[in-house]
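A.B. asks: Before anything else, here's the structure in question.
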Amino acid sequence: MCGRRGGIWLALAAALLHVSLQGEFQRRLYKELVKNYNPLERPVANDSQPLTVYFSLSLLQIMDVDEKNQVLTTNIWLQMSWTDHYLQWNMSEYPGVKNVRFPDGQIWKPDILLYNSADERFDATFHTNVLVNASGHCQYLPPGIFKSSCYIDVRWFPFDVQQCKLKFGSWSYGGWSLDLQMQEADISSYIPNGEWDLMGIPGKRNEKFYECCKEPYPDVTYTVTMRRRTLYYGLNLLIPCVLISALALLVFLLPADSGEKISLGITVLLSLTVFMLLVAEIMPATSDSVPLIAQYFASTMIIVGLSVVVTVIVLRYHHHDPDGGKMPKWTRIILLNWCAWFLRMKRPGEDKVRPACQHKPRRCSLASVELSAGAGPPTSNGNLLYIGFRGLEGMHCAPTPDSGVVCGRLACSPTHDEHLMHGTHPSDGDPDLAKILEEVRYIANRFRCQDESEVICSEWKFAACVVDRLCLMAFSVFTIICTIGILMSAPNFVEAVSKDFA
């Protein structure tokens, strides 16, 4: 029993001794490595030889793309590795110590920075420890939220593909002192973004020569290629704009008598202006290119503006004053003949017009009036007016070459017409009958003038209808062409629609 208990105590003592030796080896190794070590000295065996540094990065997330300020914000882990000639040891002399860690500033590390940084601190990395193994291989993995300047080309917005460059290089070492070598970027841990699709992040090593020095200055440039996802902008900007432009076509279908044609056109124009301001808020203030969506909005606003102008012309035609004159001949030929034939439009009541000589006109003379009046004494004004109107049954409508149709001309022979106009009749001794005939002539002239005014107004109203129908067809075709032509001019329009709207 005592022998077994003694064996247990010996095992515990050996374990504690091993732990204390392990800690002692690591402590002694740290003292040996940092003794006489200068963090400002480039750790190479031969000062004439460059120190090779392998550089790569791991892209975790595209956090934001600020189009207005042209800044790309990314979450990146940098990966740098090199061999430190002064940080090597024999593992047999320090058993169990495979690697050690040094904090920032205690050993040498390359001063690699993001050249096109837009951060206020410029260096946005979190300085972590440097991992060193027995062969002197050093590995430095600083994470950081990088803000880099990026030229945003908004020409094809919202169907655009952006390429933002991340240029890394040593800030103080040239190519003869530090040889920067590129490794492929890692995107295995990438977190997808709701606005952008990552298409790739290719890298390239460059060497640049400056006038001050003969040695090259290498840098590693990674190009973050990303495609904008258009579903959000399509639902919130493009589809409303298409619907608003379609509403602009309703201006030509709205009756002129409603009094709302101008109001509808102005309302649509103001709606497009509001959407234009929304796009201007997120776009950079640059004159290098006009965004695709701005081109579409501008063309739609031009269409709506022209529709308002045409609506003013239509309303002027529709409410034309008949005292302002008849329609010009060229206007009648173009609108009432050519355009109406092309649009398959007919004047209202054109098929119901009675031919000029459908009924044989009666000869109207005062003799017939006297015979009708001789049946009874003119004791009532109503009977006299009835006699007068019976004398006007010979009136009919006849077309005229200048204004289409003129109604109300008397179909009487010139002899009888002049006889009536001059008031010469057999019953000169009846003054009441003469007064009645004068009143009848006055009423007939008034009706004749009203008929002519109505014909003139109907011509102008029909011309307004023709202009409305013609502009409806023309503006519809132009709107469809602009919508398809402008939006489909984007290089990746089909790809964006197939991926985002599928």
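Easy rule for this one: first residue shown is 1, then count along the chain.
Cβ atoms here come from the backbone N, Cα and C positions, even for glycine.
According to Swiss-Prot, the protein has these features:
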- Arg42, Val44, Ser172, Tyr210: Ca(2+) binding site (BINDING)
- Asn46 to Ala: Impairs TMEM35A/NACHO-mediated proper subunit assembly and trafficking to cell membrane (MUTAGEN)
- Asn90 to Ala: Impairs TMEM35A/NACHO-mediated proper subunit assembly and trafficking to cell membrane (MUTAGEN)
- Asn133 to Ala: Impairs TMEM35A/NACHO-mediated proper subunit assembly and trafficking to cell membrane (MUTAGEN)
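Quick one: where do these features end up spatially?
C.D. replies: DSSP assigns Val44 (Ca(2+) binding site) to coil in the three-state reduction, outside any helix or strand. Val44 (Ca(2+) binding site) counts 19 other C-beta atoms within 10 Å of its own C-beta, drawing on all protein chains shown.
All protein chains considered, the CB of Asn46 (mutagenesis position) has 7 other CB atoms within 10 Å.
In sequence order, Ala134 make up the list of same-chain residues 6 or more apart from Asn90 (mutagenesis position) whose Cβ falls under 8 Å from its Cβ.
Within 10 Å of the Cβ of Asn133 (mutagenesis position) there are 16 other Cβ atoms, across all protein chains.
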A.B. asks: Can you grab the distance from Asn46 (mutagenesis position) over to Ser172 (Ca(2+) binding site)? Cα atoms, rounded to a whole Å.
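C.D. replies: Cα to Cα, Asn46 (mutagenesis position) and Ser172 (Ca(2+) binding site) are separated by 19 Å.
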A.B. asks: Need the DSSP three-state call for Ser172 (Ca(2+) binding site) to compare against my parser.
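C.D. replies: Its secondary structure by DSSP: coil.
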A.B. asks: For each of the binding-site residues (Arg42, Ser172, Tyr210), count the other CB atoms lying within 10 A of its CB, then report the residue with the highest count.
C.D. replies: Arg42
A.B. asks: Express the distance between the Cα positions of Tyr210 (Ca(2+) binding site) and Asn133 (mutagenesis position) as a whole number of Å.
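C.D. replies: Tyr210 (Ca(2+) binding site) and Asn133 (mutagenesis position) have their Cα atoms 37 Å apart.
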A.B. asks: Roughly how many angstrom lie between the C-alpha atoms of Ser172 (Ca(2+) binding site) and Asn133 (mutagenesis position)?
C.D. replies: 26
